[in-house]
Amino acid sequence: MKTRIVSSVTTTLLLGSILMNPVAGAADSDINIKTGTTDIGSNTTVKTGDLVTYDKENGMHKKVFYSFIDDKNHNKKLLVIRTKGTIAGQYRVYSEEGANKSGLAWPSAFKVQLQLPDNEVAQISDYYPRNSIDTKEYMSTLTYGFNGNVTGDDTGKIGGLIGANVSIGHTLKYVQPDFKTILESPTDKKVGWKVIFNNMVNQNWGPYDRDSWNPVYGNQLFMKTRNGSMKAADNFLDPNKASSLLSSGFSPDFATVITMDRKASKQQTNIDVIYERVRDDYQLHWTSTNWKGTNTKDKWTDRSSERYKIDWEKEEMTN
């Protein structure tokens, strides 16, 4: 099931000009993820598969890799769900009011959330990244230590033995120039990450953020010139001079660990995977002497939700 939520202020012009923007390509590292069943020793196997969903209307490509870890020496089964794909940026002009005023919709945040219904026996036991991330790049290799726990090695080592642990075939990696990752209040039933805009240098000026303000020029985050003789729609910063996430979108790479009691009477679980894009409204207008910018936060939210079914006995995940 795919759903879409757009706040009531969304205009018809915005829907027509932005939502049909094609989805950016998925990360090429997907080809390195091995599917099938692997014996990692100590009476333990890892079974990996993948599921792909395209939501063209919202510009979202969801690719979910899942790995069942069956350790016969442990009383719980484990499932690692890795959420990848691309959430398109959709940075573009959406309105023009003559030559002196224009609006730009731009992605101020990207979100990925996983939710188990409250009545499910299964629980979320871990997640990666486990903390907020403010570096440009995040990388972590997931390993299993034959103790019922999956851990992440942030040094990014790939494959084989890592200390006393064994790689389960997943090295998380994503980039977020000018953005930062915030872990959103995880519980045993839900976890989410918000990759939110931090600040950006505009043509060697700034840095500017969503709240920057100058008494004369206002917010200059996406202002190409202060006094240029041009239409307002032509005075927005070129996408290739801004963060790549604005034009190309964000390619998430998060992991969630779910545990299930082997003795539970019901060995099936439902889980919802939700991708979101939040957009701000950046406006430019001519004051008679110069350009002035304003930024309205969180004006539009685009949401795509998919329910997956987990079969712990068959070690399968379907949608």
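Glycine too: its Cβ is placed from the backbone N, Cα and C atoms.
The noted changes are left out; the structure has the residues it started with.
Quoted from Swiss-Prot, the note on the mutagenesis of HIS61 to Ile, Leu, Pro, Arg, Ser or Thr is: No oligomerization nor hemolytic activity, wild-type target cell-binding. Using a 10 Å Cβ-Cβ cutoff, HIS61 (mutagenesis position) registers 24 neighbours. According to its DSSP assignment, HIS61 (mutagenesis position) is in a strand.
A mutagenesis experiment is reported in Swiss-Prot for this position, HIS61 to Leu, and the note states: No hemolytic activity, reduced oligomerization, not toxic in mice, no effect on ADAM10 binding.
Within 10 Å of the C-beta of HIS74 (mutagenesis position) we count 17 further C-beta atoms, all protein chains included. Here the residue is the original one, while Swiss-Prot reports the published mutagenesis HIS74 to Leu with the comment 7% of normal hemolytic activity, reduced toxicity in mice.
One mutagenesis experiment named in Swiss-Prot is HIS74 to Ile, Arg or Thr, and its note says No oligomerization, altered hemolysis, near wild-type target cell binding. According to its DSSP assignment, HIS74 (mutagenesis position) is coil.
Where Swiss-Prot documents HIS170 to Leu as a mutagenesis experiment, the accompanying text is: 16% of normal hemolytic activity. Around the Cβ of HIS170 (mutagenesis position), the same chain contributes ILE33, PHE65, SER67, VAL80, ARG82, THR141, LEU142, ALA255, each under 8 angstroms and 6 or more positions distant in sequence. The DSSP secondary structure for HIS170 (mutagenesis position) is strand.
In Swiss-Prot, a mutagenesis experiment is listed as HIS170 to Leu, Pro or Arg, annotated with the note Decreased hemolysis, wild-type oligomerization and target cell binding.
Annotation note: HIS285 (mutagenesis position) sits in a strand segment as assigned by DSSP. Taking Cβ-Cβ distances under 8 Å and a sequence separation of 6 or more, the neighbours of HIS285 (mutagenesis position) in its chain are ASN100, LYS101, SER102, ALA232, TRP291, LYS292. A mutagenesis experiment is reported in Swiss-Prot for this position, HIS285 to Ile, Pro, Arg or Ser, and the note states: Nearly wild-type oligomerization, hemolysis and target cell binding.
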Can you tell me the CA-to-CA distance separating HIS74 (mutagenesis position) and HIS61 (mutagenesis position), as a whole number of Å? 35
